[in-house]
Amino acid sequence: MKTQFVILIVAVVLLQLISHSEAFLGALWNVAKSVFGKRGLRNFDDLDDTFEPEMSEADLKYLQDLLR
């Protein structure tokens, strides 16, 4: 009876460790997807046009009005 109880406790502890690590890895995966996904990288590309040297002040003002 003692052996069965110890095996049960060890199994419960191991299952909790697995479930917590799965949640942690899932959270890391979601962060990686949001940073490197299409929508995450799109936000980094929005300001590339404002640093182009060939743009005039009117172009910059128009872009700023569009992004508001």
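Here the Cβ of each residue, glycine as well, is placed from N, Cα and C on the backbone.
Just so you know, the substitutions we noted aren't modelled in this structure.
One mutagenesis experiment named in Swiss-Prot is PHE24 to Lys, and its note says Decrease in antibacterial activity, increase in antifungal activity and decrease in hemolytic activity. Important decrease or loss in antibacterial, antifungal and hemolytic activities; when associated with K-35. The number of other Cβ atoms within 10 Å of the Cβ belonging to PHE24 (mutagenesis position), over all protein chains shown, comes to 10.
Record note (Swiss-Prot), mutagenesis ASN30 to Glu: Increase, decrease or no change in antibacterial and antifungal activities, depending on the strains tested, and increase in hemolytic activity. Decrease in antibacterial and antifungal activities, and increase in hemolytic activity; when associated with W-32. The unchanged residue is displayed. Close to ASN30 (mutagenesis position) in the fold, though at least 6 residues off in sequence, lies no residue with a CB less than 8 Å from its CB. Following the DSSP three-state reduction, the secondary structure of ASN30 (mutagenesis position) is helix.
All protein chains included, VAL31 (mutagenesis position) registers 11 other Cβ atoms within 10 Å of its own Cβ. Quoted from Swiss-Prot, the note attached to the mutagenesis of VAL31 to Pro states: Loss in antibacterial activity against the antibiotic-resistant bacterium S.aureus, and no change in absence of antibacterial activity against both antibiotic-resistant bacteria E.cloacae and P.aeruginosa, as well as loss in hemolytic activity.
If you draw a 10 Å sphere around the CB of ALA32 (mutagenesis position), it holds 11 other CB atoms from the protein chains shown. Experimental mutagenesis is annotated in Swiss-Prot for ALA32 to Lys, with the remark: Important decrease or loss in antibacterial, antifungal and hemolytic activities.
ALA32 to Trp appears in Swiss-Prot as a published mutagenesis result, with the remark: No change or increase in antibacterial activities, no change or decrease in antifungal activities, and increase in hemolytic activity. Decrease in antibacterial and antifungal activities, and increase in hemolytic activity; when associated with E-30.
There are 10 other CB atoms within 10 A of the CB of VAL35 (mutagenesis position), with all protein chains counted. The annotation that Swiss-Prot gives for the mutagenesis experiment VAL35 to Lys reads: Important decrease or loss in antibacterial, antifungal and hemolytic activities; when associated with K-24.
Looking at Swiss-Prot, the entry for mutagenesis of VAL35 to Leu says: No change in antibacterial activity against the antibiotic-resistant bacterium S.aureus, E.cloacae and P.aeruginosa, as well as in increase in hemolytic activity. VAL35 (mutagenesis position) carries a helical DSSP state (H, G or I).
One mutagenesis experiment named in Swiss-Prot is VAL35 to Tyr, and its note says Decrease in antibacterial activity against the antibiotic-resistant bacterium S.aureus, and no change in absence of antibacterial activity against both antibiotic-resistant bacteria E.cloacae and P.aeruginosa, as well as no change in hemolytic activity.
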